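Student: Quick paste from Swiss-Prot:
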DOMAIN    1337-1500  domain 'JmjC'
MUTAGEN   H1388 to A  No loss of its ability to regulate TBX21-dependent gene expression or its ability to interact with SMARCA4; when associated with A-1390 and A-1468
BINDING   H1388, E1390, H1468  Fe cation binding site
MUTAGEN   E1390 to A  No loss of its ability to regulate TBX21-dependent gene expression or its ability to interact with SMARCA4; when associated with A-1388 and A-1468
MUTAGEN   H1468 to A  No loss of its ability to regulate TBX21-dependent gene expression or its ability to interact with SMARCA4; when associated with A-1388 and A-1390
BINDING   C1573, C1576, C1600, C1603  Zn(2+) binding site
Amino acid sequence: MHRAVDPPGARSAREAFALGGLSCAGAWSSCPPHPPPRSSWLPGGRCSASVGQPPLSAPLPPSHGSSSGHPNKPYYAPGTPTPRPLHGKLESLHGCVQALLREPAQPGLWEQLGQLYESEHDSEEAVCCYHRALRYGGSFAELGPRIGRLQQAQLWNFHAGSCQHRAKVLPPLEQVWNLLHLEHKRNYGAKRGGPPVKRSAEPPVVQPMPPAALSGPSGEEGLSPGGKRRRGCSSEQAGLPPGLPLPPPPPPPPPPPPPPPPPPPPLPGLAISPPFQLTKPGLWNTLHGDAWGPERKGSAPPERQEQRHSMPHSYPYPAPAYSAHPPSHRLVPNTPLGPGPRPPGAESHGCLPATRPPGSDLRESRVQRSRMDSSVSPAASTACVPYAPSRPPGLPGTSSSSSSSSSSNNTGLRGVEPSPGIPGADHYQNPALEISPHQARLGPSAHSSRKPFLTAPAATPHLSLPPGTPSSPPPPCPRLLRPPPPPAWMKGSACRAAREDGEILGELFFGAEGPPRPPPPPLPHRDGFLGPPNPRFSVGTQDSHNPPIPPTTTSSSSSSNSHSSSPTGPVPFPPPSYLARSIDPLPRPSSPTLSPQDPPLPPLTLALPPAPPSSCHQNTSGSFRRSESPRPRVSFPKTPEVGQGPPPGPVSKAPQPVPPGVGELPARGPRLFDFPPTPLEDQFEEPAEFKILPDGLANIMKMLDESIRKEEEQQQQQEAGVAPPPPLKEPFASLQPPFPSDTAPATTTAAPTTATTTTTTTTTTTQEEEKKPPPALPPPPPLAKFPPPPQPQPPPPPPASPASLLKSLASVLEGQKYCYRGTGAAVSTRPGSVPATQYSPSPASGATAPPPTSVAPSAQGSPKPSVSSSSQFSTSGGPWAREHRAGEEPAPGPVTPAQLPPPLPLPPARSESEVLEEISRACETLVERVGRSAINPVDTADPVDSGTEPQPPPAQAKEESGGVAVAAAGPGSGKRRQKEHRRHRRACRDSVGRRPREGRAKAKAKAPKEKSRRVLGNLDLQSEEIQGREKARPDVGGVSKVKTPTAPAPPPAPAPAAQPTPPSAPVPGKKTREEAPGPPGVSRADMLKLRSLSEGPPKELKIRLIKVESGDKETFIASEVEERRLRMADLTISHCAADVMRASKNAKVKGKFRESYLSPAQSVKPKINTEEKLPREKLNPPTPSIYLESKRDAFSPVLLQFCTDPRNPITVIRGLAGSLRLNLGLFSTKTLVEASGEHTVEVRTQVQQPSDENWDLTGTRQIWPCESSRSHTTIAKYAQYQASSFQESLQEERESEDEESEEPDSTTGTSPSSAPDPKNHHIIKFGTNIDLSDAKRWKPQLQELLKLPAFMRVTSTGNMLSHVGHTILGMNTVQLYMKVPGSRTPGHQENNNFCSVNINIGPGDCEWFAVHEHYWETISAFCDRHGVDYLTGSWWPILDDLYASNIPVYRFVQRPGDLVWINAGTVHWVQATGWCNNIAWNVGPLTAYQYQLALERYEWNEVKNVKSIVPMIHVSWNVARTVKISDPDLFKMIKFCLLQSMKHCQVQRESLVRAGKKIAYQGRVKDEPAYYCNECDVEVFNILFVTSENGSRNTYLVHCEGCARRRSAGLQGVVVLEQYRTEELAQAYDAFTLAPASTSR
C-alpha cells in the first residue's frame, strides 16, 4: 500500500503541513514486499524506506545503464568480445593503466587518461582522471577549468538528455583497471589456499583505500570460481531493512591469490567529502531519485537471487554511488535513501511531484527547501521519505549479506564484470547484475550527512560471513573516486531535509508497527562460527516494548547514529590498503558446510560506536547521547566492522604478527555493542575543533615527554649494552584490536606498560591462532600512524625503560581526548558474554591456554564479571539492561559456558580520587618496574611478558586489578568502591606512606604482585566524576628529590551515570583479570575503562605531578590544583565554550530560562535629553538628506556612515536614480502589467484624508486608530483603477476650476462615504505588499537594483537578513506599492527594528513623517491610551499629541527617484500625495546599533506574544559562523547573544536529560527555515518540541518548551529534536573572534 503523496505547496507560518506526502513508500504504509527466498517479510507496518536513511542529495540523477563504466554502455565482462574501436586509444589506455598500477602517482598519465576519455566524450571518466591528476600534483590552473567545463557539460547533458543513449567508445577505466589488475595478480605468483606469503607494499599512512575498495569485488566474487559475476542485490534485497540477519552464505570459495598492490589513494579533498563511485548497472545511487521500477523487481529468477543473497560481501564499506549521468527513463523524486534499504514494497513507488496543500512547520519547510540543487528537476527533487525506515523488529534473516549490510558494498560493484555467460548486461534484463540498490543508495551523503536520531541501523554492515571467506579485492580503479559533488550535496544540505523529519517523528509518536518478528533461528554451535544469537533489544526506531530483533540491529543502528553525528563530518572511507588487502586472505572456517539451507548466520553485531542505541525509547539521556558526539569523524563506522570477512590485518603464510582480531577470533562471539573500528579514525588528523584535549592534559603530556626524554638519556648512558625499548608504536600495529570507532585512537595511543614486550606475545599468539578458522569479525582499526607489524617475529624486547612506561601513561592520558569523542556512546557490550581474550594477544586466547575471562570466572568459574564487564552497562535504565541481556550470545571456540559470567548490575561510577589515585599508582608502578628491570633484566622475560604466566588466584587478581575488579564484582561493589574512595582520600592526605588498598599484600609479596600491577590498574578516566581529585599515595617513606611540575591536566568531562560506558581494554599478556569479557575493541590495556562522556566539553582539571625519587624507586604523586567552580552567573564572553557548558550544565534554573540576550552594559544608543523642552522649531527638525551628483558619491563610504548614524533616524537621498542611472520605468504600472498582470495585489480600502489629520467617521475629532479593510485583486485590475482615478481626478479638477468647486480635495470618482462626514471624505484603495521575489518573473527589475550601493542592496554579505537562510517576504525580498493620492502606510517600526530602503518610482510624490527610535515607548503609550495595539494595530499619530510630548517629528516629501533610508527602529508613517509606485525592502547592516535594536525588539515581541519575523538567535549564529566582525561593540553583542543562547540550550537540555526525556538529533539542511512555536510564535532555536497534530501521522507541529509543557507537563506525546550538536555550537562559539579592523568591509 502506498500512502498518497500530498502536493507540495506553500505554507503559512502557523499552518501545519502534511509530512506523509514526502515519503515514497510512506513511513507507515504497509508495503507487502516480495519475500526473498526462505524468509518472510514482515507485514507492511515498518518496511518503509523512511526512518534511518540518510538524506541523499541527487544533483545529477544518473541513468539506469548496465555498464559498470557508463550507465548506457553495454556491459562487457573481461574476456567478453567487445566492439572496441580506436585501437590506438585502447592501447594507450592499457599502457597508462599498466603504468599506473605500478605507480599511481603519475599526474601526467592521469591527465593523459582524462584526455583519452574526453576525446571520446566520456566526461565522467575524464573528470575522474583529471581529479586524480590533481591529486598527484597536476596543474590546477590547467585542469581546474577543464574539470569544471566537463562537469557543466554533464549537467547540461542531463537536462538536455543528449547523452542518455550514447554508447562509449572506450571501456570504462574501471574495467580496464580491473582487467589489468587480474593479469597482474595472475603474474603475482602467490599460491591459492593460504594467506599471501608477502605483504603488499604499504600504502601512504594517511591515505585510505579509495572508495573503490568499498565496492570492490571481494575475492569471493572477483576471484573465486562462483563469484566471477556481478552479484547485486535484487530489489527484494534492496528492500531489506538495514541490519536484518542474513541468510547464511554459501561455502566459502577457495582462498584468493595474494592481495593486489595498493590502489591509488583517493583525492585529497575526499577526506571530508563522500567517496564517489561510478554508476553501476541498475545501481540506485544517490542521484537516482528513482525507486526501483516494478519491471526491475522481479526480473531475476529466484535461484539467482538466492545466490546473490547468499553471496556475502567481503567488504564492509558502503560504496556511495555517484554518477553524473542522467536517468535514462524517468526522474523519480529524490528519495532520501539512506543506509537502510527500502522495503520491496516501497521500492516500486516513486514520489510523485503532486501539489501539496499548505502545510506547516517541521517537515514541509525542510522538504520544500530541500528541493535538491537547482540542477535537479522538480520531479527529481521532490523529497520522499524524509526519514529512513525503521527496521522491522525481530525480522528473521531474510536477505543476503549484501543487502543487509548497508555499508558493505556489493563487491561486484567494482571492477569484476559478470561472466560472459551471464546473459544481458542490461540491468533490466538481468537484475542479478544489479548492485544492491541498498548499497547503491548509500550515497556519499548517506554517510557524510546526519541521520535522524532514530535511524534504523543501516550504515553499518552486519554481514555475517563464513568466518574465513577469503577474498582479495583488486585494487580499486581510480575511476571510483568520483569528483566531489556540488557543495550543497557534499554537505547533505538540500537532501538531508527530505528524510529527516516525518518518519522519525512518526516512529517516536507511533512506535514500531507490525507483529513482533521471531529472532533468527540460533545457529548450531560450530567451531569458527558465532554462537547462536539471542534476540536482543532492538536499537532501531521501535519503542522499547517492541520485540527484540537480531543483534545486527544494534550495530547498524549504532552505525547509523554514528553517521548522524557529524553533519560535516568526514564521510566513510575505505581502510588503508594494507588492511583492505588483508581482509580476505584469512584462513577459512573449518565448517564449509554452511549452505543456504542452514539457519541464517547470526550477523555479527559490531561495536556500536558510542552511538546511542537511539531507538530504545527509554527515557534516558544515554540513548541519544550520540547526538552530541563531539566527533563528527566517527560518523562513518563503515569500516571493516562487517563480519563478512575476517578482519583485515596482515596475514601471511610465514609466521608473522597477526592483528589480535585475526588470531584470536575463535574466542570471540558476536558482541552486542562492539565498536566497528573506523579505519580513518587514525588515518586522518582529527579536526582541531574536535581535539578536546584540555590544556591541562596537554601540559601533563609535555611534562611526561620531558621526563621520558630524560629517562631515555639516562638509560642510554647507564645501559650502554642494552638496546633502548622499541618505540611503542610498532607493537601497536600488530596488537591493535578492532576498537570502537570512537575510541580506536585511544587504544592506539594508550600503550600499556608492557607495550614493549607485547610484540613477541602477539606474534606467537597470532601465529598459533592463525591456523584456527576465526569467525567473521570486525578487523582491527587501521593504524594510520603506525606501520603494519613486522613480518619476522621480533626478538624479545629489552627491559622496559621509564621512558616507555611514561609513554604508556601519556598514551593513557592522551587517549582521553579520543574517549571524549565517544561522547554519546551507548556502548554496551554483553557483559561477561564472551571473554575478551580474542583481542588480547596472549596465547591464552585459544591456542595454548584456556581463554581467561576474569580472574574469578577463569580460575574458579565464579560468575563474577570481569573488570571490563563493569564498563559494559549503561546506567540508563531498564531498556539498556534488557538489551544487554537479550543480546548476550555464547561465544564459540574454547570458551565454555562456565566461563561466561552472567551480566551484573552496573557498578557505580568511580570517584575522582580513585581515578587520580590510579594514575599516581600507575606512574609509581611503572617506575618501580623499570627499576627492577634494570637491576634484574631477567624479569623482563617473566611469564607475564611472554603471555604464559599462570593465572593468579582470584583474590590476588582482584587486588591487582586496581580495585576495579572488586568494584565490578557484584551488586555490593558500590559500597566497596565508596570505602575505597574514602581510603584513597585518607591516603591522599597522608601523601606519603601506607597504601590503603583493601586486601593488598604486604610489601614482601610485592614482586609477584607488581608483575600484574604493571597494567596500571584501571585508569577509569572516563568515570562519572572523572574530574575529581587525584591524590596519590607514594610507596616511599623518605622523599629524596621532589620535582613539582604543575601542569593543568583536565581529563575529559565526566560521563553521567546514565550513559553506557565503553569497554575497558585489557592489556595483552597480562593476568586474566585484564582479559575480562569486553567488546572486540577491548584489547590493549585495562587501563582505559572508557566511559562515554557527557555532551559538554571536558572540565579542566589542573593536576600537579610530583616526582619523588628514593633510592631505586621513583614515585609520582598526582594532586589536583583546586580551581574555583564557575557559576553560570559569572560567565562572560571571555569564557570559552567549555566553561559555558560546564557552568551551565549543573545549574539549577527554576522555571523558564529568561535571561536577556542583550547585556545592559553594551548599549550603543545615542544619548537624547528628553527632559529639555524643545521649542516649536526644533519639534520640526530638518530631515537629514544627501544629494548625489555622481556614481562615485553613491558608493562613497561616507554615505553608509551617514545613513547608519544612530543620530539620524531617517535619510532622504536625492538624485539617486539619476546618478546611478536606474531605469525606474521597469517598475512603472505599465511595465508591471506587461510583466505579470495577473500577479496578486493586496488592497487596503481607506478613507482619504489630509496627510497630517486623522478624523473619526463622524468627522468631529481626530483619533489615532487608522482603520482599513483588506481585500485582494491583480496588478492589471489595480492598474485600471489607478488610471481611472487619475482620469477622474483630472476631470474633477477641470470642473472645479470651472465651477470653482468647494471640494478641491476630491480627487477620486468614487462615491463619497455615506457616513456623516462634514469634510465629505472619499474611499480610496491602496495596492500594497506586491511580492517581487520571483527572480524569474521579475528578473529585469531585480537586476536593476543591483546597481545600488552594496549596503542598500536586497542581498549582501553585510546584510544580516542575507544570513537568515530563508526568504522573508518583504524583508529580504522586494515589495511593490501602487498608490493613489491619500494612500496611507500607517505608523510603525520595521519588523525587528531593521532598516528599510524605499524608492519612489513616481510619477507622484509621497509625504513622510518620522520619529527617532528613542521615542517609541511614548508613542506606544499613546496607542495604548487610544485603544490600538502599537505592534500590530493600524494607527496614524496626531501631530499635536507628539509635539505636546516634546517629540520631534521629521517631515519631508519624497519625489520620484528619491531613496529614503529608514534607520533602525525609526517610527514612520507615509501618505501618497499623487499617483505613484514605490518599491521597498529591509536591510540589516552589521552595526552595533542595528543589532542592539533588533534584539531589543526580538525580546519585546516575546513579551507581547508577537512573532519576530526575523529569527535573531538563528541569524546571530549564522553571522558568527560566516562573517568576520571587526566592530568591537557589535562583536561583544553577538558574542554575548551566543553565550546566552548556549546557556539556554544547555540548561534546557540538562533539564530534559535529568527528567529522562530523550533528545533526538536531527541536523538542519540547506534553506531550512527557523522554527517558531505554533502557539506563541516565539522562535524555537535548536531544541524543538514536536507534537503530532490530532494524532495525525502526517502533520507535526513545533512548540516552545513552555507551550509543550502546558500541553503535557511530562512532555508525553512530545518528541524533542535537537538541530545542533552541543559540539557544533561550542565550536562556532569559540571560533567567533574579533577580526582585525582592516578586514572590516
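Keep in mind that glycine also has a Cβ here, set from the backbone N, Cα and C atoms.
At each noted site, the model still has the original residue.
Context for these features, please: burial, neighbours, distances.
Tutor: Taken residue by residue with DSSP, H1388 (mutagenesis position) is part of a strand. Sequence-distant neighbours of H1388 (mutagenesis position) (same chain, six or more apart, CB under 8 Å from its CB) are V1467, H1468, W1469, listed in sequence order.
Long-range Cβ proximity for E1390 (mutagenesis position), meaning a same-chain Cβ under 8 A and a gap of 6 or more residues, is found for S1396, I1462, G1465, T1466, N1482.
In sequence order, N1505, C1600, G1602, C1603 are the residues near C1576 (Zn(2+) binding site), counting only same-chain partners six or more apart with C-beta under 8 A.
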Student: Looking only at the domain 'JmjC' (1337-1500), what is the mean pLDDT?
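Tutor: Summing pLDDT over the domain 'JmjC' (1337-1500) and dividing by its length gives 96.
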Student: My understanding is the cutoff is Cβ-Cβ under 8 Å with a sequence separation of 6 or more in the same chain; which residues meet that for C1573 (Zn(2+) binding site)?
Tutor: E1579, V1580, V1598, H1599, C1600, C1603
Student: Determine, from DSSP, whether C1603 (Zn(2+) binding site) sits in helix, strand or coil.
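Tutor: Helix, per DSSP.
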Student: Determine the most Cβ-crowded residue among the binding-site residues C1600, C1603, using a 10 Å radius around each Cβ and all protein chains in the structure.
Tutor: C1600
Student: Look up H1468 (mutagenesis position) in the DSSP assignment and report helix, strand or coil.
Tutor: strand
Student: Using a 10 Å cut-off, grab the number of neighbouring Cβ atoms around the Cβ of H1468 (mutagenesis position), all chains included.
Tutor: 23
